[in-house]
Amino acid sequence: MGSLSSRGKTSSPSPSSSGPDQEPVSMQPERHKVTAVALGSFPAGEQARLSLRLGEPLTIISEDGDWWTVQSEVSGREYHMPSVYVAKVAHGWLYEGLSREKAEELLLLPGNPGGAFLIRESQTRRGCYSLSVRLSRPASWDRIRHYRIQRLDNGWLYISPRLTFPSLHALVEHYSELADGICCPLREPCVLQKLGPLPGKDTPPPVTVPTSSLNWKKLDRSLLFLEAPASGEASLLSEGLRESLSSYISLAEDPLDDA
């Protein structure tokens, strides 16, 4: 739980226990395995079944400058790809290398309910973060709300100055219990897309069009005036076409009959 400085409670730790360079949360909870998420389809232009998709969970195998080797936790395939297509994920909700726009795309993926959230490291303000939350509205489209998480000189964090926290874990725990000024309580971390079909248009089954046995060049005029076939039998001519052809022939033959 955070501390309420407005109520006279201590809002910061002692100077010896914290400093301006304190890192509230490490991005590497497990040395042997670094979890990440795909930020888009890769490689572009490949068949859907071979491509990564937005939100697909990954394991980072190696990092070589701007090119990383990752393995999909869905298909097991390995990819050597630019790091801009990947964001690291720690604790299920802390993202490194994620923009505001991509945060919105991830949270709006199917499977994320209202209250789904993630925290991303600021790409412009060192040591600061942003909280992104999916807000469900019954009479309208869901939207994403963003809240800047500021950092004090002593390392403590806050969204509202009246309420400070020693760590991101404490902040998440507090706002999971009550909204306390944000759009809604935090419900669960953004869901990684482990299930469901890969992206790409579903190809509908081919439509079978029966081939007509009617030969227009050898059409007998008497066929136009036959009664409709019994139920279940194929018809050479539809009722509408039969009537149209009959009317045309009648009109074409009338002048000859009057001559």
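Glycine is treated like the rest: Cβ placed from N, Cα and C.
Per Swiss-Prot, domain 'SH3' is recorded for 31-91.
Mean pLDDT for the domain 'SH2' (93-190) in the predicted structure: 94. Residues or ranges marked as domain 'SH2' by Swiss-Prot on the basis of sequence analysis: 93-190.
Annotation of the published mutagenesis G2 to A in Swiss-Prot: Abolishes localization to membranes; the original residue is retained in the structure shown.
Here Swiss-Prot describes M27 to V as a published mutagenesis experiment; the accompanying note says: Abolishes isoform 2.
Taking Cβ-Cβ distances under 8 Å and a sequence gap of 6 or more within the same chain, the neighbours of P82 (mutagenesis position) are D66, W67, W68. Quoting Swiss-Prot on the mutagenesis of P82 to L: Does not affect its inhibitory function.
Sequence-distant contacts of R120 (mutagenesis position), defined by Cβ-Cβ distance under 8 angstroms and a gap of at least six in the same chain, are A87, L94, Y95, E96, L98, S99, R100, A103, Y129, S130, S132. Classification of R120 (mutagenesis position) by DSSP places it within a strand. Under its mutagenesis annotations, Swiss-Prot gives R120 to E the following note: Abolishes interaction with ZAP70, and its inhibitory function.
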